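Structure first, then comments.
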Amino acid sequence: MFVRIGFVVAASIAAVTVKRLNVKPSKPSKPSDNGEGGDKEQSVDPDYNLNDKNLQEEEEEEEEEVKLINSVINQTRGSFSDYLDDDILPEFEDLLSGEIEYPLPDDDNNLEKAEKERKYEVEMAYNDGELERLKQLVKELEEREVKLEGELLEYYGLKEQESDIVELQRQLKIKTVEIDMLNITINSLQAERKKLQEELSQNGIVRKELEVARNKIKELQRQIQLDANQTKGQLLLLKQHVSSLQMKEEEAMNKDTEVERKLKAVQDLEVQVMELKRKNRELQHEKRELSIKLDSAEARIATLSNMTESDKVAKVREEVNNLKHNNEDLLKQVEGLQMNRFSEVEELVYLRWVNACLRYELRNYQTPAGKISARDLSKNLSPKSQAKAKRLMLEYAGSERGQGDTDLESNYSQPSSPGSDDFDNASMDSSTSRFSSFSKKPGLIQKLKKWGKSKDDSSVQSSPSRSFYGGSPGRLSSSMNKQRGPLESLMIRNAGESVAITTFGQVDQESPGTPETPNLPRIRTQQQASSPGEGLNSVAASFHVMSKSVDNVLDEKYPAYKDRHKLAVEREKHIKHKADQARAERFGGNVALPPKLAQLKEKRVVVPSVITATGDQSNESNESNEGKASENAATVTKMKLVDIEKRPPRVPRPPPRSAGGGKSTNLPSARPPLPGGGPPPPPPPPGGGPPPPPGGGPPPPPPPPGALGRGAGGGNKVHRAPELVEFYQSLMKRESKKEGAPSLISSGTGNSSAARNNMIGEIENRSTFLLAVKADVETQGDFVQSLATEVRASSFTDIEDLLAFVSWLDEELSFLVDERAVLKHFDWPEGKADALREAAFEYQDLMKLEKQVTSFVDDPNLSCEPALKKMYKLLEKVEQSVYALLRTRDMAISRYKEFGIPVDWLSDTGVVGKIKLSSVQLAKKYMKRVAYELDSVSGSDKDPNREFLLLQGVRFAFRVHQFAGGFDAESMKAFEELRSRAKTESGDNNNNNNNNSNEEESVN
C-alpha cells in the first residue's frame, strides 16, 4: 500500500516536471523582427538554465524522498511490478500520451512560425485544460498523501505497540508461573498447617494420656509398697517354714540311711536264699541224674553179668570197628578240610599279591611294552601265574623300597598269614577233641554230671559239622578288627554260600529274633570251651567275619568308581532276585523233592531228645526242663546220610538252536580247568568288568541321558524344538514356585544279612536239606558238567536266541534241589550264567515297558487329574528304567561282549530308542488331554486352575522333549495348538490390561 502511494507521488512529480520542460521552450513572444526575436531567445536561455537546475534539485529531493519511503516500506517490494502494471502505468501513459515537440530549424521560418503559433494556441488551450485537470489531480494526491502519512504514522505506532504487547505477554507468563509457585507453596503450607493442627490435637490427647499414666504409676507405686510390706512378712514366715522343713529333711535322711541299710541286708538275705534254692535245685537235678545213671549202670551191669565172654568180645569188637570207621571218616573229613584250607590260603595269598600289584599299577606304574602286568594275570591265567605274581610283587616292592610309602591304603594290602595258628588249632582239635572235656580238674559233682554226656559231646565236638565258625573268641575278634582288601571282599562276596554241605553250627553274631532263624536253645558245641585252640575250621568263621567287615572297603579303596560300582551291584542283585523269583514261579511246583525234604516247608523244628549209648531215652520232669532252660543248651542227634533218598541222574535235554546259526559251540570261551597246584582265577568284580588300565586314567562317565540318535526309529522323525524350550522358560519365569525333579534312580538295596541269616538258619536247624543237596552233588555231577559245557560254549548274535537259551537253562536247573548250593561244588561258569540271565531279564523288562507305553490309551471317561497322574507315573517309570540302564550301559556292554551276548538292543537305535519314541507319543496324548481340558474348563483367562493346567502340560512336554531328544511332527502339532491357546489367553489379558489402563487415564 505504502509503496503504491510513494510510487504514485513520484510518478506525478515526474510527469509535472516533464510537462514544464515541454511548455517553457514553446512560450516565446509573437514573431517580430529577427533582432527582437533573437534578443528574446537570448533573454529566455538563462531562465531556462536556472529552471533546469531547480528542476534537477527538485528531482534529486524527490528521489531521496522516494528512496526514504522505499527503505521504510521495503517489505512489500515484491508487489511493485503488479502495481506498476495495474495502476501507475496507465496513468503515466495518459500523462505522456501527448507528443513532445521540440523546435527544429527550418528555412521557411514564417510558415513555420505561423504553423507554430497555430499549434501553440491549440496546445495552450489544451494545456490549460490539462493543467486544471493536473492541479485537481495534484490536490487529490496531496490529500491522499496526507492520509497515507497519517496511516503510516498510525502503523508505526501499532508496530511499537506490538513489541510492547510481546513484552507484556512475556511478563504475563512469568507472573503466571510465579502465581503457580505461590499457589503450590500455599497448598503445602496449608497441608503443613493441617498436619500441625492434627499433631497438636494428638499432642493434647497424648498429654491427657500421660497425665492418666502418671496417676496410674503413682497408684501402682503405692500398691507396690503395700505388696512389698506384705511380702516381707510372708518371706519371714517362709524362712521359718523352710528351716523347719530342713530339720525334718535331716531327720528323714537319717531314717533313710537306716532303712537302706536294712533293705540291703534284706536283699543280701534274699540273694543268699535264692543261691541256696538254686544250689538245692542243682543238687536235686544232680541227684536225679545220678539216680538215672545209677539205674542205667545197674542195667548195664545186669546185662553184662548175663552176657558171656564171647558176647562181650564180639560187642567190643563191633564197637572197635565202629570207632575205626568213624575215625576213618573223621580223618578223611579232616584231610578234606585241610586241603580246602590249603587251597583257600593259597588263593588268598595269590589274591593279595595281585591286589598289591594292581594297587601299585593303579597308583604310579606304567607297564612297559611287552611286559606282563597284574591286570593280565587277572585275565589270562596259567599254572605259572602264581610265580609271575610273586615276581611282580617283589619287583614292585623293590622299586618302592626307600621311598617311604606312607599310603594309608597299604594297610589293606599287607598279607597276613592266617595259616599257621589255624592249622595248629585244627590239628590240635582233631587229635584232642574227645578228651577236651576232661582238660580241667572239676569237682566230683561236675565230673559225674559230664560223665553221661562225654560221649555225645565228643561226637558233637569231633563232628565236621562243627567246622562252621569254629574259631576261638580271640580269633574272631582279631578277624573282626582286620580289614580286608577289595579283591578279598570280591572273593568272599558269596561267603554266606561257601559253607560245606555237612556243616551246621552256632552263630554268635546274628540276632536271635530274626524271622528266618527260630529262637531255639543253643547247641552245646566245642566253641563254648575256653581253650584257645578250639574249632576245626576257623577259616569259615574268619571269612564270615571278613564278609561283614569289608562291606564299605570298596568305597574307601576306590572312591572314583564307588557310585558306578554300587549301581552295578544293586542292578545285579535286583536282576538275580527277579530271575530266582521267575524261576521259582515257573518251575517251583513241578520239582519232585524227596520225602525228607518236605520238612523244609514247615516252620516247626523238632529238637530230639538225648539218646544214650544203650538206646534208652532220658525222661526228665518239668522241673528239670526249667533248670535246663537257664543254661540255654541242647543236644543234637547225628543224622545219617542213608535216610535221604537219592534221585537218579538226569539226562539234559538238548539246548535250543537258532535257525540262523546264532549259537556256536566251538568258541574259546570255556577255559580249561587249572591243575591242582595252580591258583584259582580271581573272581570278577560284581556287576562289572575289570578296573580301567592305569595309564588311561579313570573311565569316562556314562553319557548323559541325552537325545535320541538320528537313526533311531527310522530317519529324522524326531528333531529338536527350540520353541518348546523358549515357551517352557517363559512360563517358568512367571511361575514363582519351582517343583523339584523327581528322583530318577530307585535303587533297591539287597539285604545280604537277611540272606545270610536264612542260610545260617538252614545250616543250624535244617540239616535234611543239606543232606539232600549232598545227594544231588553226588548223583547229578554229569548233568551239571554238561550244562556248564553248554554255557561256556554259548555265543549269540540275536537276543531272541539268548532268551530261549536262558529259558532252557532255567528249566534244566530247576531239577536241582537248590541251584546255588549244588553248583558251587562244581566248576560252574557263574559269571557268564549270571550275565546271560541279566541280559535276558533286562531285555524282557525293556520290551514290557515299551509295550506298556506304546499300548497306553487315554481313557476319556476318566477325570482330568487321575488321567494326567497316570501318564505322569508312566513317564517316571520309563525315565527311571532308561536312566538306570544308561548309567551302567558301558560296563554292561563290555561285560556282555566278553561273554558273547548281543548288545545292539542296548544302543539308542534299539529298544531304548523305541521307548523314547513311545514317550513322545505319550507327550502328544498328554498335551491333547490338557488342551481338551482347557477348552472344557469354564472361567476367565486369569483363572489359576487354567494357568496351572497349562503350565503342567508344558512341563510334561518339556520333560519328554529333553528325555527323547525332540518331537515328531504330530507332537509338534499338538504343542503348537497348546501354545496358540496360551497366546490367545495372554493376548486377551494384555487387551484387558490396556483397556483398564486407558480407563484409568481417562478418569485421571
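Yeah, the Cβs are placed from backbone N, Cα and C, and that goes for glycine too.
Swiss-Prot gives this note for the published mutagenesis ARG4 to Ala: No effect on targeting. Loss of targeting; when associated with A-12 and/or A-20.
In the structure as shown, the Cβ atom of SER12 (mutagenesis position) sits within 10 Å of 22 other Cβ atoms. Here the residue is the original one, while Swiss-Prot reports the published mutagenesis SER12 to Ala with the comment No effect on targeting. Loss of targeting; when associated with A-4 and/or A-20.
ARG20 (mutagenesis position) falls within a helix when secondary structure is assigned with DSSP. For the mutagenesis of ARG20 to Ala, Swiss-Prot gives this note: No effect on targeting. Loss of targeting; when associated with A-4 and/or A-12. The structure shown keeps the original residue.
The distance from the Cα of ARG4 (mutagenesis position) to the Cα of SER12 (mutagenesis position) comes to 12 Å.
With all protein chains in the displayed structure included, the most crowded Cβ environment within 10 Å among the mutagenesis positions ARG4, ARG20 is that of ARG4.
Residue pair SER12 (mutagenesis position) / ARG20 (mutagenesis position) shows a Cα separation of 12 Å.
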